[in-house]
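These notes concern the structure reproduced below.
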Amino acid sequence: MLFSRFVLLAFGSVAAVSASSIYARGRGGSSTDQPVANPYNTKEISLAAGLVQQTYCDSTENGLKIGDSELLYTMGEGYARQRVNIYHSPSLGIAVAIEGTNLFSLNSDLHDAKFWQEDPNERYIQYYPKGTKLMHGFQQAYNDLMDDIFTAVKKYKKEKNEKRVTVIGHSLGAAMGLLCAMDIELRMDGGLYKTYLFGLPRLGNPTFASFVDQKIGDKFHSIINGRDWVPTVPPRALGYQHPSDYVWIYPGNSTSAKLYPGQENVHGILTVAREFNFDDHQGIYFHTQIGAVMGECPAQVGAH
């Protein structure tokens, strides 16, 4: 029922957008480069997966240990606003982990369904190239938390004498995380250290995707598991485009993975049929489960 509600909301949004013709139809290119061996640090991916899994858990007491990381602060509760955990990690620095869709929250569901494109928020539009467009729902979800995230990150960077900031997200939280990672790179002293994004949906148009490549391409880590369908939405036909490079775990929930270079690589995830369930979206990412509300609480890094 919850999944059906999401699908109906999504298709209703597409119909409304199509009728009003308020989205961009520009379509970016597709990479034809062959995949290469996974160059990413899989231990860091495993840790990042645990840190974002914990955002789905109700245990939010400061001092909680997940992997090498200590939970410092939590904002949002997953209903009116997505939950965001702030950690300190010897591996990742100050780590910002953002929860994905809470299917028990209509507000959270609606963020996924608002497919139309809009300009970047007035707070950061000056940093983006002309013509940049972002999905309304994902940007709205991030803007609800933007000021609190910046305040907390600045506070804990100072308290922990830490220069590194890593942003992590899953699903809706991955889209929010990409926008947050760009915002930190563009507007915060010291910029971004890394970002790890799991099951990332498309966030913006080709202008945005290419600007991500330009600004944080060497810090950007997108991980897709198996036949996960979430990274295939919103559709490219609506003017959306992924930034370059993703690691594809295939078969799903295994440790077999390759990097697919460039934007929208033709040899990757679209070569296999999608499965419209959450078995791979909420799966095992290099020995750590991201199971959302049905996952392990507290999160267990490297337990699989």
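Using the three backbone atoms N, Cα and C, a Cβ is placed for every residue, glycine included.
Swiss-Prot gives this note for the published mutagenesis Leu103 to Gly: Leads to increased activity on pNP-C8 by approximately 2-fold.
What Swiss-Prot says about the mutagenesis result for Trp116 to His is this: Decreases the optimum temperatures to 20 degrees Celsius and shifts the optimum pH from 6 to 4. Decreases considerably specific activity.
Record note (Swiss-Prot) on the mutagenesis of Trp116 to Phe: Decreases the optimum temperatures to 10 degrees Celsius and shifts the optimum pH from 6 to 5. Decreases considerably specific activity. Under the DSSP three-state reduction, Trp116 (mutagenesis position) is assigned to coil, being neither helix nor strand.
Here Swiss-Prot flags Ser171 as active site, nucleophile, drawing on experimental evidence. For the recorded site, Ser171 (active site, nucleophile), the DSSP three-state label reads coil.
When secondary structure is read from DSSP and collapsed to three states, Asp228 (active site) falls in the coil class. Annotated active site per Swiss-Prot: Asp228 (among others), in sequence order.
Non-local contacts of Trp229 (mutagenesis position) by the CB criterion (under 8 A, 6+ apart in sequence, same chain) comprise Arg274, Glu275, Phe276, His281. For the published mutagenesis Trp229 to Phe, Swiss-Prot gives the following note: Decreases the optimum temperatures to 20 degrees Celsius and shifts the optimum pH from 6 to 5. Improves the specific activity toward p-nitrophenyl myristate.
According to Swiss-Prot, the mutagenesis experiment Trp229 to Leu carries this note: Shows a clear preference for short- and medium-chain p-NP esters (C4 to C8). Decreases considerably specific activity.
Here the residue is the original one, while Swiss-Prot reports the published mutagenesis Trp229 to His with the comment Decreases considerably specific activity.
Annotation of the mutagenesis experiment Trp229 to Ala in Swiss-Prot: Decreases considerably specific activity.
Here Swiss-Prot notes a mutagenesis experiment, Asn277 to Phe, with the remark: Shows a clear preference for short- and medium-chain p-NP esters (C4 to C8). Decreases considerably specific activity.
In Swiss-Prot, a mutagenesis experiment is listed as Asn277 to Asp, annotated with the note Increases thermostability. Decreases considerably specific activity. When secondary structure is read from DSSP and collapsed to three states, Asn277 (mutagenesis position) falls in the coil class. There are 12 other Cβ atoms within 10 Å of the Cβ belonging to Asn277 (mutagenesis position).
Among the mutagenesis entries in Swiss-Prot is Asn277 to Leu or Val, noted as: Decreases considerably specific activity.
What Swiss-Prot notes for the published mutagenesis of Phe278 to Asn or Thr is this: Leads to a 6-fold increase in the hydrolytic activity toward diacylglycerols and a 3-fold increased esterification activity.
According to Swiss-Prot, the active site annotation covers His281 (among others).
Secondary structure from DSSP puts Gln282 (mutagenesis position) in coil. While the structure shown retains the original residue, Swiss-Prot records the mutagenesis experiment Gln282 to Leu with this note: Leads to the ability to hydrolyze triacylglycerol (TAG). Also acquires ability to synthesize TAGs by esterification of glycerol and fatty acids.
For Asp228 (active site), the same-chain residues 6+ apart in sequence whose C-beta sits under 8 angstroms from its C-beta are Gly199, Gly252, Ile269, Arg274, Asp280, His281, Gly283.
On its own chain, Ser171 (active site, nucleophile) has Gly100, Thr101, Phe198, Gly199, Pro201, Val230, His281, Ala292 as residues at least 6 apart in sequence with a Cβ closer than 8 Å to its own Cβ.
His281 (active site) has a Cβ environment of 24 other Cβ atoms inside 10 Å. On the backbone, the CA of Trp116 (mutagenesis position) and the CA of Phe278 (mutagenesis position) stand 24 Å apart.
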